[in-house]
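The following features are taken from Swiss-Prot:
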MUTAGEN   Gly159 to Glu  In AP2-5; temperature-sensitive
MUTAGEN   Gly251 to Ser  In AP2-1; temperature-sensitive
MUTAGEN   Gln420 to Glu  In AP2-5; temperature-sensitive
Amino acid sequence: MWDLNDAPHQTQREEESEEFCYSSPSKRVGSFSNSSSSAVVIEDGSDDDELNRVRPNNPLVTHQFFPEMDSNGGGVASGFPRAHWFGVKFCQSDLATGSSAGKATNVAAAVVEPAQPLKKSRRGPRSRSSQYRGVTFYRRTGRWESHIWDCGKQVYLGGFDTAHAAARAYDRAAIKFRGVEADINFNIDDYDDDLKQMTNLTKEEFVHVLRRQSTGFPRGSSKYRGVTLHKCGRWEARMGQFLGKKYVYLGLFDTEVEAARAYDKAAIKCNGKDAVTNFDPSIYDEELNAESSGNPTTPQDHNLDLSLGNSANSKHKSQDMRLRMNQQQQDSLHSNEVLGLGQTGMLNHTPNSNHQFPGSSNIGSGGGFSLFPAAENHRFDGRASTNQVLTNAAASSGFSPHHHNQIFNSTSTPHQNWLQTNGFQPPLMRPS
């Protein structure tokens, strides 16, 4: 139906504009009405059109007219097709959608996967200086030492040249202390022979076996077993843990080899053929047989010869020193006995206090008389006997009689001075 109010030229213009919109391949009409202002044109950008089109001077600004809403917030997700404004693609929504989906998948997987309980290790922290458990490297000695904890105490197992040997020692001790289920460095099948051996030994005995398999003392400076450098500069040989003692001293030697040989001989005497030695035990057969034939020992004689490997000079020196010490001890005991006898004799002959002094009043019978007539004889007789005994003791101890007289006079001088100071004169001895 024609609208009579419109002009014919306006109707013709509207028809031309409509045909132009439908004829253009790169344009489509989103909505159409009689009013020209209500038409919305959406362009599908193409590469050819973008190259031929003259871009405006103003920069392009992209606005997101339909932001995505979370499903929990009650918003409605946009179901509209993706629009392309002047060839610009909106990829943010895709990234957001993909990331949210990935997060949801990860959360779901984390919820579905059950939490695995962590196995607590009973072995404690690993050593910082070694890859093996129970092994520590000491820079000062340059050796690998093995330790194990038992009842809150750290038990020393020995010092070794390699970390592998120290780890083996730790494994053996761990199996002995904690059983077959103990945490060890290597496979349990490697210790079948050790399992048979440790059944007949206690913990302490097995630890001693491990220590004997190590290379010497933990802080020793010698490569030989039972040998360490003494502070005097010589090499000391000793054997530890023997018959309840901490260690048995074997002597000082000029070289390490001599000290090592002394240790080997002592070990063979104590442990027999099973002893762990530094050298081949067969080289000591002749010496040990000669000693056993010349000086037969009984099983009860466990005392070792302390001068086992010393040289002849040092042996004679030690014997001379022992003789001198014994002689000095005997002399000192003899002199002490003599002095004790002399003191008891002097105490038994003390003067009687009932005698009167000259010039005093007469008490009892008679007047004044000489001071201590009878007691002085006994006292001087005791002094003479004591002097003679002391002279003999001084002669036996190596002192000259003249030297002894000087000592005796010096000891008797204070008594005489006291008598003279107080006005008393020593009594005159009656001629016999």
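Numbers run from 1 along the shown chain.
Yeah, the Cβs are placed from backbone N, Cα and C, and that goes for glycine too.
At each noted position, the model has the original residue.
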Next item on the list: Based on DSSP, name the secondary structure state of Gly159 (mutagenesis position): helix, strand or coil.
Entry: strand
Checklist line | C-alpha spacing of Gly251 (mutagenesis position) relative to Gly159 (mutagenesis position), in angstrom | finding: 23
Next item on the list: Could you tally the C-beta atoms, other than its own, that fall within 10 angstroms of the C-beta of Gly251 (mutagenesis position)?
Entry: 23
